[in-house]
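Everything on this sheet refers to the single structure shown next.
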Amino acid sequence: MDLNLGKCCGSRSSKKESWRSVLLLAYQSLGVVYGDLSISPLYVFKSTFAEDIQHSETNEEIYGVMSFVFWTLTLVPLLKYVFIVLRADDNGEGGTFALYSLICRHVKVSLLPNRQVSDEALSTYKLEHPPEKNHDSCVKRYLEKHKWLHTALLLLVLLGTCMVIGDGLLTPAISVFSAVSGLELNMSKEHHQYAVIPITCFILVCLFSLQHFGTHRVGFVFAPIVLTWLLCISGIGLYNIIQWNPHIYKALSPTYMFMFLRKTRVSGWMSLGGILLCITGAEAMFADLGHFNYAAIQIAFTFLVYPALILAYMGQAAYLSRHHHSAHAIGFYVSVPKCLHWPVLAVAILASVVGSQAIISGTFSIINQSQSLGCFPRVKVIHTSDKMHGQIYIPEINWMLMILCIAVTIGFRDVKHLGNASGLAVMAVMLVTTCLTSLVIVLCWHKPPILALAFLLFFGSIELLYFSASLTKFREGAWLPILLSLIFMIIMFVWHYTTIKKYEFDLQNKVSLEWLLALGPSLGISRVPGIGLVFTDLTSGIPANFSRFVTNLPAFHRVLVFVCVKSVPVPFVPPAERYLVGRVGPVDHRSYRCIVRYGYRDVHQDVDSFETELVSKLADFIRYDWHKRTQQEDDNARSVQSNESSSESRLAVIGTVAYEIEDNLQPESVSIGFSTVESMEDVIQMAEPAPTATIRRVRFAVEENSYEDEGSTSSAEADAELRSELRDLLAAQEAGTAFILGHSHVKAKQGSSVMKRLAVNFGYNFLRRNCRGPDVALKVPPVSLLEVGMVYVV
């Protein structure tokens, strides 16, 4: 949509175009967001009436279950998600990590290493809410003071992440199995039990095998399939209401819930584990918020998905209230008119595949986010579309999910056990979202704690009721998501814990700048042509792996760049703000530092574009740095020799911006002060890229007292030195680039506890050996790779 439309056509035309775009997004969201939620009528009633309760002539059970389904759909997806949780977005992004990122920006509870104050200057980092009040500052201070709460918060987020992964395994199994189960009405029992499982497994194998092609080629048919399915189930539901029981609307009264529990007692409470499946997929509304927007998801659910689901469930309840002795027990397909059975079966299978595809893609996305925040072992991430952001494929995870999904389908063989397992995973994710949203209400929205407590108690009690009912089915399938989440949580926490310890080891063993400056021919050190990119997690100082490299191979490249690729707690980092560049040592040393910042949903560049852009940023920095030096030298008349011994030995990291070539067109800039490791006050000025005629540049301003001893040189000499430095950079680029990475072996300190030794010596090293190396994550070509062996004692 053209943002200038309103200026050209008037506000009325602009509003019309805006609503047209929102409605289009709402339509497209059907295939991505609501596939899983829309197919739940296939198995809700069948799971609920599996064993715990029986259908009686009085219809109290049917009416009670219908009342529970209606109020659960109304309170959780509609009230909680559509009107509250969707507003807790992180720059338009949703999901567990979005909530965690939002909290970490308002409260210092992040466990991410190499955090810099300069990160707060990012445009996506801005805190738009009013200053904190007394009530939320108390909560903030309490959270920041107790370090164990930081770990507890991370564990809570990891729990939600692990349950999403478990849901990615269970949802395809139960969705496809329930859809294919419609064949039971057209087959004998003997043939049915030998046909459904193979057909389900075949569909699942095809589904996972096609993942590497991406969904962008067939994604345009997802929305029509789900729309057709919603119209189909709502139409059948309306027909059943009119045909069998027009008074089924009475079941919407909450009194039937209490009557149901009073009659069925413990059995009714245990049957809630099947009822909760009606909200399977509701979390996708928040998790996929970044692909659409708040208005589109709200409109699609409120005016289409919600009414269609209510009609579908009411239609099933109306049919079952008049058929107490069905030969095929209770299920979705018994309420479908016989003339529509085969078309509905075909649409149901297609809709189940679409719903499964959405949760599989969501699993890939959340694992990629976990990896970017250092909470998951390195895996290969393939971007399946150059046009659509976020379309990724992870081979290892895909095949693991496929094997486990088929194993679960063959092992459980019925909707009851699959529903018990899926329900527990779904409810655990919702509980995590409720807890994190209550923190957002206090810390980010600055609302009174009593409001957050009311939100937590109201929705938390509903979800705990369902969660407790799911736990009672532990031996009947609910053990699976608990086991899976435990395994994944151990893997993620061990990886994150050891990664933090490695960073602390690097921080303690970094080498001083003086050591680097002392390296020269007198010590037998030679400089070879080319650019050496030394990758490190440190944002200051010289990493120990470089000193080890020089010790074993007394040579390094003519142009040396210490590169730190780091993640910041924002979803995206604008390209104009991604690079922070600075000098390491004096000008003639040709050493630089570059910090590359990515958000947890950013797409990492391939090595060719990264290398080209990095050299471009270095060239821009060199030009502007010499321009600034010349101005300061002309104004202050300070000596270059003094500068080299003092100021240039200080590390200063700067940000990249775009500014106009013309002097009279200066963009608005924001300044933020921060201290480097030498306690020098720097000022970073960052601006948004201009729409036309712009060149990427770097602005770097230093306090005047940092150059007290600097002398002045002539403009001609400065230009000559500038050209010389740029020629050296160009020559080094033509000579080739080498990527220097550490190859780590980690072991626990002597005297460490048994748990720590198991986690570090066996757990982490096993994961490191069997997962992708850092060169794969950074997409480094093997021909340009130099690995330095490092032993970390943590």
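Cβ atoms are placed via backbone N, Cα and C, with glycine included.
Original residues only: the substitutions mentioned are not part of this model.
Taken from Swiss-Prot as is:
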MUTAGEN   D167 to N  In kup2-5
MUTAGEN   P395 to L  In kup2-4
MUTAGEN   G419 to R  In kup2-1; also named shy3-1 induces a short hypocotyl phenotype and decrease in cell expansion in shoot tissues
MUTAGEN   L560 to F  In kup2-6
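All features noted in Swiss-Prot, drawn onto the structure.
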residue : record               : CB count, 10 Å
D167    : mutagenesis position : 27
P395    : mutagenesis position : 13
G419    : mutagenesis position : 31
L560    : mutagenesis position : 24
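The distance from the Cα of L560 (mutagenesis position) to the Cα of G419 (mutagenesis position) comes to 57 Å. In this structure, the CA atom of G419 (mutagenesis position) is 27 Å away from the CA atom of P395 (mutagenesis position). Geometry remark: D167 (mutagenesis position) versus P395 (mutagenesis position), CA distance 18 Å.
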